[in-house]
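Colleague: One entry in Swiss-Prot concerns the mutagenesis experiment C17 to W. Its note says: Loss of methyltransferase activity. Marked as active site by Swiss-Prot: C62.
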Amino acid sequence: MRILDLFSGTHSVPKACAQREGWSCVTVDLADSDYNVDVLEWDYTKDLKPREFDVVWASPPCRYFSKLRESNIGRGGMTKKSVKEDLETKGLPLLRRAMEIIAYLQPKKFIVENPDTGRMKEYITEWPHYVVDYCAYSDWGYRKRTRLWTDIEGFVPKTCAGKESCPNMERNPSSGRWRHVLATDAGGRGRKGTTRRLRYRVPPAIIVELLDLC
């Protein structure tokens, strides 16, 4: 099976593909990939052919879709207008380009991945999706609820099992309440956080389970 990984970033997809014999993955990103390109400037029709990939996986940058940006309005010159402009001029073009490449390549299956808490779901309304929690597929210590738009059928998504059942949770020593070991931000108040690069990873189990259905 041949997979194209758009916005490869942490290379979660090729790392997961290495678990299966016969799977190969071609990566695309600004650096450290098979195609080191800005997808907005890339003439992909010269490098790629329709139907040469069985699956296209795309993880468009989530930064400009994050609702957390709104909490920074008033800081560092950020305004409601600039947040909206960044979404429309920096975030959406990358998403639209990914959708355009998928349409051109005509893969058997596709997956577009992004945080479920972000605004990308406001702009992808025509595709079916699944919602998963990373803590149900890894021992990474944090939840990170994620949305997967895909035409893959038969996938059974898993979300957090909750207190006492989720191995990634612990009791807060101060309040006694259950919480995930790590926060999906820089942390604080006695709780360790995560780096952006760590949060950008996708658990191999999610990738393999999806691709096994292709």
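Placed from the backbone N, Cα and C atoms, the Cβ positions cover glycine too.
Looking at the shown structure, what environment does each listed feature sit in?
Modeller: Counting every protein chain shown, the Cβ of C17 (mutagenesis position) has 23 other Cβ atoms within 10 Å.
Cβ environment of C62 (active site): N114, P115, G118, M120 lie under 8 Å away, each six or more residues apart in the same chain.
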